[in-house]
Every structure is written in structure tokens, then in C-alpha cells.
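Swiss-Prot lists these features:
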| type | residues | note |
| --- | --- | --- |
| DOMAIN | 1-120 | domain 'C2' |
| DOMAIN | 437-499 | domain 'FIP-RBD' |
| MUTAGEN | Ser223 to Ala | No effect |
| MUTAGEN | Ser227 to Ala | Abolishes phosphorylation by MARK2 and induces defects in the reestablishment of junctional complexes |
| MUTAGEN | Ser229 to Ala | No effect |
| MUTAGEN | Ile481 to Glu | Abolishes the interaction with RAB11A and the vesicular localization |
Amino acid sequence: MMLSEQAQKWFPTHVQVTVLQAKDLKPKGKSGTNDTYTIIQLGKEKYSTSVAEKTLEPVWKEEASFELPGLLIQGSPEKYILFLIVMHRSLVGLDKFLGQVAINLNDIFEDKQRRKTEWFRLESKQGKRIKNRGEIKVNIQFMRNNMTASMFDLSMKDKTRSPFAKLKDKMKGRKNDGTFSDTSSAIIPSTHMPDANSEFSSGEIQMKSKPKKPFLLGPQRLSSAHSMSDLSGSHMSSEKLKAGTIGQTHLLGHQLDSFGTVPESGSLKSPHRRTLSFDTSKMNQPDSIVDEGELCFGRQNDPFTNVTASLPQKFATLPRKKNPFEESSETWDSSMNLFSKPIEIRKENKREKREKVSLFERVTGKKDSRRSDKLNNGGSDSPCDLKSPNAFSENRQDYFDYESTNPFTAKFRASNIMPSSSFHMSPTSNEDLRKIPDSNPFDATAGYRSLTYEEVLQELVKHKELLRRKDTHIRELEDYIDNLLVRVMEETPSILRVPYEPSRKAGKFSNS
């Protein structure tokens with residue numbers, strides 16, 4: 001037989017036997033009836049149906065599936081005989097024999113019948129007298145399991161291997177393992193070292209690749225796409241990244257280190273810390289540059305030069321870019337009316353003392369360390385310290401200077417102090433401050449509030465494209481299912497029969 005002709009042949013791998021019913025059985029019971037069951041056997045496998053009690057025409061409709069040990073082809077010398085043995089169950093003693101039938105599966109397959117339902121006559125045992133024992137109705141169907149057919153080919157490939165071939169494979173496997181271990185270090189992410197002229201540390205450069213995260217999304221959501229460098233530098237805050245991108249000096253980076261642990265340690269139970277550090281980072285970028293410029297170029301005439309050194313974090317959001325003397329007359333008068341004459345006298349004295357000490361601070365550099373200490377302890381200071389300063393205490397000296405020289409102090413006291421969860425303070429009316437929505441980290445829209453209009457449009461277009469692709473994929477799956485159902489209906493399986501009666505499985509005998 002040619003290989004092409006053999007490939008076009010259909011060879012079954014399984015046979016499914018369904019015992020439907022029996023009739024005209026010999027009575028063996030006491031009441032003239034039988035408690036009948038049938039044993040189904042092919043080779044060494046045996047199955048048994050349930051017991052149909054007290055009847056001479058039992059109905060079972062139970063099936064059993066057998067795997068053919070070899071290929072069932074035409075002209076095969078190997079014969080496959082299916083045995084059906086009908087028995088009567090006895091409560092006392094051995095079960096009684098009612099009849100048997102032997103079915104040659106080769107003959108059924110050679111007749112090119114994949115399915116056959118037929119009544120078979122029950123016969124006696126060999127050597128016994130032949131008599132009428134009734135009939136049994138059986139359905140025989142040949143099936144092919146592609147998984148079983150492919151397993152034969154795999155087993156044949158494994159048998160052809162010799163011990164020398166296995167030894168050779170082991171040597172190749174060691175060599176492959178060695179090359180894999182040598183190249184496994186390639187998955188470690190590399191970190192680019194900065195140049196000698198660079199003003200930023202390696203930690204800041206690694207943080208540049210970290211994506212922006214909204215400050216209201218919850219505590220530290222790290223995705224699996226982060227590299228090892230991002231995970232190792234996760235303790236660094238976003239304030240240092242923003243300071244590095246603007247181009248500030250090393251001094252500003254050291255000052256902002258005190259705020260680094262605030263957003264990382266913030267949890268859902270205390271969202272105020274996280275919001276505070278985020279807003280102060282947005283504030284400190286332009287203002288710190290102005291303060292450093294004043295220290296370097298020696299602007300002595302401005303009475304508000306050293307105000308930023310004594311500011312706590314809650315007052316740091318006040319605008320200091322504009323000169324307060326250039327404000328409108330109404331705002332200035334309303335703020336100055338709240339100051340008493342002794343305070344004005346002390347303000348002039350402190351201004352003269354500050355001008356005298358400014359040169360000493362520039363030479364010795366003590367102001368820098370003093371400012372860094374204030375920034376480190378600024379988050380824990382409360383606004384109550386500003387309201388009750390002690391003029392005779394050196395630790396409260398800068399606080400008193402700020403209260404006596406800042407014209408916005410009276411205006412800040414007049415307004416309602418907002419909760420620490422929202423520090424976007426600006427010279428606006430109280431109605432605008434009340435309109436600010438409370439930030440809720442559990443809000444689904446909180447992550448989109450920080451996005452611009454263009455970014456929202458990009459997200460919308462991206463989601464529309466994803467929906468379009470999903471609709472196309474769903475349509476393809478529906479077409480595939482329709483075609484598959486048509487092919488199944490053409491085969492007319494038993495599940496599509498009208499009326500459908502689900503078949504029961506016959507019990508299998510144990511080998512013991």
C-alpha cells in the first residue's frame with residue numbers, strides 16, 4: 001500500500017459500545033423474573049452495566065469505551081472480539097448465566113460501517129446445549145482520538161534511541177546549561193554611570209526613568225514592568241527628580257532630602273503627609289532658586305531675603321515672587337492696620353539687625369546649616385507656634401521675624417485654615433478655597449485629575465482603539481463558533497438526537 005493511500009485511510013483508535021436493552025430472556029428468579037446485568041469485555045478490559053431488577057426485558061442504555069491495542073485495518077491478522085455476557089444476580093450463591101454473544105469488530109469495520117446498531121442473538125457456553133436464550137440490542141461506534149494517534153509516533157521515536165545517543169544528549173545538555181549560565185547575566189539591568197562633569201548623582205539619573213504616578217492613587221503601587229534599578233531606588237521621592245530636571249545645585253538636592261521619605265511612608269490612614277510633600281515639592285522648585293540666587297549675588301536691600309529660611313511647610317505655598325510693596329493700596333492698608341505701633345518699631349529693629357548679620361552669614365556659611373535644620377523639622381511644626389512666638393527665645397527668632405515682616409500673615413489668619421490634605425494656598429478668596437474638592441485616594445477619578453486636556457484625549461483615543469480591537473476579535477470568535485457548530489451538526493452526534501437521552505456509563509471491573 002502506498003504511503004499516500006495509507007494517509008487517506010481512516011483508522012479508529014477507540015470503539016464505543018452501548019448496551020441498549022434485551023428481550024426474551026429465560027427467567028431465573030424466584031418470582032419468574034430476573035435481576036439482569038451485562039458484562040462488556042474487550043481484551044483484558046471489562047465493564048458492567050447496572051442491575052435491572054425484576055424484569056425479563058431490561059433496558060440499560062449504558063456505554064463503555066475501549067481503546068484498541070493496535071491498528072484496525074482491512075486484512076489485519078489480529079482479530080478484535082467483543083464479548084457481551086448477560087447475567088442474573090443471585091442474592092445467595094453465584095450469579096446465573098443467561099447468555100452471551102461474541103462480536104467480531106473486524107467484520108463490522110470491513111463493511112465500512114463506523115456505527116452499527118443491531119440485535120444480537122444470545123448463545124450458550126461452549127460445550128453446552130444450544131437453546132433460545134433471547135436477544136440483546138447493542139450500538140457499536142468506531143472513533144478516532146487524535147491525541148492517542150500522535151502518542152504512538154512519539155513512543156516509536158523514543159524506542160530508537162541508543163545508550164550512546166543518550167550520553168551524547170547529556171553532554172550537549174551540559175554544554176547548553178553552561179552557555180545559559182554564562183549568558184544569564186544579560187538579564188540584569190545595566191545602570192548608566194554619569195559623567196564627571198554631571199551635577200546629579202547616579203540615584204537621581206536612575207529616577208528619571210521612573211514614570212509619573214498620581215499622588216492620590218494609594219500607597220506605592222509598583223508594576224511588574226519596573227526594572228531592578230527602579231526598585232532599588234524606590235525610597236527616593238519625586239521631589240528630588242523634579243529638582244534634578246530643573247537644573248538645581250547640590251545644595252538644593254541636600255535640602256530636599258528631608259522630604260524624600262514623606263510620600264513613601266505615607267499610607268491610606270494618613271494621606272495628609274503624601275499630599276503635603278507633593279505640594280511643597282511643587283512650591284520649592286522656583287522659590288528655592290530665588291533664595292539661592294539671593295545668597296550668591298548678595299541682595300541686601302530686600303527685607304524678605306531670609307524669610308524662606310524660617311517658613312514651615314504649611315506657609316511655604318504663599319507667593320513670594322512678587323514684591324509685597326507693589327500690591328494694591330487696599331490690600332496693603334488692610335494688612336498694615338492689624339499691626340500695632342510696637343510691632344512696627346520692633347520690625348525696624350529686626351530689619352537693621354538682619355542687614356548687619358547678613359555679611360557674617362555669607363562668610364561663615366552658618367545660615368545654610370540653619371536652613372537645612374529648619375527644613376528637616378518644618379513638617380512637624382504646627383501653625384500654633386507662629387501665633388504665639390517668644391521674642392526672648394533664640395529658637396523662635398525666625399518665626400517672630402516672619403510674623404513681623406510678612407504682610408500676608410494677617411490675611412492668612414483671616415481665612416479659614418484648610419485641612420492638611422489640601423495645601424494649595426494662594427491669594428484667593430475664601431469661596432475659592434471652599435470649592436476645592438476633598439481628595440479621596442479611593443476615588444476612581446483621582447488618577448485623572450492631574451492629567452492635562454491633551455493627555456485625557458490621548459487616553460480616550462487609546463481606549464477606543466482597544467475597544468475596536470476587542471469587537472473585531474469577538475466577531476472572529478463568533479464566526480469560528482458558528483462554523484464549528486455547522487460541522488458538528490453535519491456529523492449528527494447523539495447529543496443532537498430528538499429526544500435526547502443522556503447515556504449512562506457502565507462500571508469498570510478492577511484488574512484484581
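A Cβ is built for glycine as well, from the same backbone N, Cα and C atoms used for every other residue.
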Average the per-residue pLDDT over the domain 'C2' (1-120) and send me the rounded value.
85
When DSSP states are folded down to helix, strand and coil, where does Ile481 (mutagenesis position) land?
helix
Please spell out the DSSP helix, strand and coil residue counts for the domain 'FIP-RBD' (437-499).
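Secondary-structure breakdown of the domain 'FIP-RBD' (437-499): 45 helix, 0 strand, 18 coil.
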